[in-house]
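K.L.:
Below you will find the structure I want to go over with you.
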Amino acid sequence: MRDYADNDSILLKHGWCEMLKGGVIMDVKNVEQAKIAEKAGAIGVMILENIPSELRNTDGVARSVDPLKIEEIRKCISINVLAKVRIGHFVEAQILEELKVDMLDESEVLTMADEYNHINKHKFKTPFVCGCTNLGEALRRISEGASMIRTKGEAGTGNIIEAIKHIRTVNNEIKYLCSLDESEVYNFAKKLRAPIDLILLTRKLKRLPVVNFAAGGIATPADAAMCMQLGMDGVFVGSGIFESENPQKMASSIVMAVSNFNNPKILLNVSLGLGKAMHGNTKVSNKWKNKSEEDNS
């Protein structure tokens, strides 16, 4: 059994993620977008070949970004640089760790590389973020070495409904865990298929034992603030910015909304005059459903 409260490597990676709390990480695909994100006050950029809204409309294989693009963008900004790898593709992760990116996202948005196994993230010095739809999935990813969790949501749709569903599901399952008699906890752990040590730690903390960001469909300052009011530590956003009428203003407003999520007056001010938000998609069909928790992990 791994001791999650007393391990130097784990504590170092988790500690780095703690510094991201209250921040916004933005999906970008070029230098121009990265500069918009930095100017807006983002704490980091997630570099992709295409933002999620574009990935949803393609049928080809979505792979990790060309390392050269990461180098080009990193030279032009001073904030954290993140990159996605395919689920289970530990060699993509090795390559990007060698490139010294700040964080890796083992992402369902890319085409899955291994249908049965996620990456053993304990083998890496670079912290990982992974998506989840429920508490059991979150704790399994943490047991594999994830230092940060995010909701899966519906990336690239501008539709926040799935992200909110995942946030509330995790929150409600934690509340239920905390309400159980001690003798009932072990059976609940079996139902979640989650390690008992992480179940007990979550019960003690009354929250996930790692930083937890919202992601998937966040398109407005109000969306971002709603996620924060539901207990998230920060947000990922991409298509919602760069498919809006005024990306720079939208990006800055979302950052302000996350920093002031409990202040309606500021939320009103940052929501004024943003122009048209991304068109979005109300048909939440989940292009990446085959990579969902129910099917794979």
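Glycine is no exception: its Cβ is also placed from the backbone N, Cα and C atoms.
The feature active site, schiff-base intermediate with D-ribose 5-phosphate is assigned by Swiss-Prot to K84. Per Swiss-Prot, D-ribose 5-phosphate binding site is recorded for D27, G156, G217, G238, S239, and the stated evidence type is experimental evidence. Swiss-Prot lists R168 with the feature D-glyceraldehyde 3-phosphate binding site. M19 to V appears in Swiss-Prot as a mutagenesis experiment; the accompanying note says: 2-fold reduction in glutaminase activity. No effect on overall pyridoxal 5'-phosphate synthase activity. Quoted from Swiss-Prot, the note on the mutagenesis of M46 to I is: 2-fold increase in glutaminase and in overall pyridoxal 5'-phosphate synthase activity. Here Swiss-Prot notes a mutagenesis experiment, L82 to A, with the remark: No effect on glutaminase activity. 4-fold reduction in overall pyridoxal 5'-phosphate synthase activity. The mutagenesis experiment M103 to F is recorded by Swiss-Prot, whose note states: No effect on glutaminase activity. Total loss of overall pyridoxal 5'-phosphate synthase activity. According to Swiss-Prot, the mutagenesis experiment M103 to A carries the annotation: No effect on glutaminase activity. 5-fold reduction in overall pyridoxal 5'-phosphate synthase activity. Under mutagenesis, Swiss-Prot gives M148 to L with this note: No effect on glutaminase activity. Changes the affinity of the complex for ammonia.
Buried or exposed, and what's around them? Tell me for each listed feature.
P.N.:
Around K84 (active site, schiff-base intermediate with D-ribose 5-phosphate), the same-chain residues at least 6 positions away in sequence with a Cβ under 8 Å from its Cβ are M46, L48, S64, V65, L104, D105, E106, S107, V109, L110. K84 (active site, schiff-base intermediate with D-ribose 5-phosphate) falls within a strand segment according to DSSP.
Using a 10 Å radius centred on the Cβ of G238 (D-ribose 5-phosphate binding site) and all shown protein chains, the other Cβ atoms total 29.
There are 13 other Cβ atoms within 10 Å of the Cβ belonging to R168 (D-glyceraldehyde 3-phosphate binding site).
Counting only residues at least six positions away in the same chain, no Cβ atom sits under 8 Å from the Cβ of M19 (mutagenesis position).
When other Cβ atoms within 10 Å of the Cβ of M46 (mutagenesis position) are tallied across all protein chains shown, the result is 29.
On its own chain, L82 (mutagenesis position) has I25, G44, V45, M46, I47, V101, D102, M103, L104, D105, V129 as residues at least 6 apart in sequence with a Cβ closer than 8 Å to its own Cβ.
Secondary structure at M148 (mutagenesis position), taken from DSSP and collapsed to helix, strand or coil, is strand. Sequence-distant neighbours of M148 (mutagenesis position) (same chain, 6+ residues apart, CB-CB distance under 8 A): C17, L20, M103, P127, F128, V129, C130, V210, V211, N212, F213.
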K.L.:
What is the biggest Cα to Cα gap, in Å, among D27, G156, G217, G238, S239, the residues listed as binding D-ribose 5-phosphate?
P.N.:
12
K.L.:
Can you see whether DSSP assigns S239 (D-ribose 5-phosphate binding site) to helix, strand or coil?
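P.N.:
In three-state terms, S239 (D-ribose 5-phosphate binding site) counts as helix.
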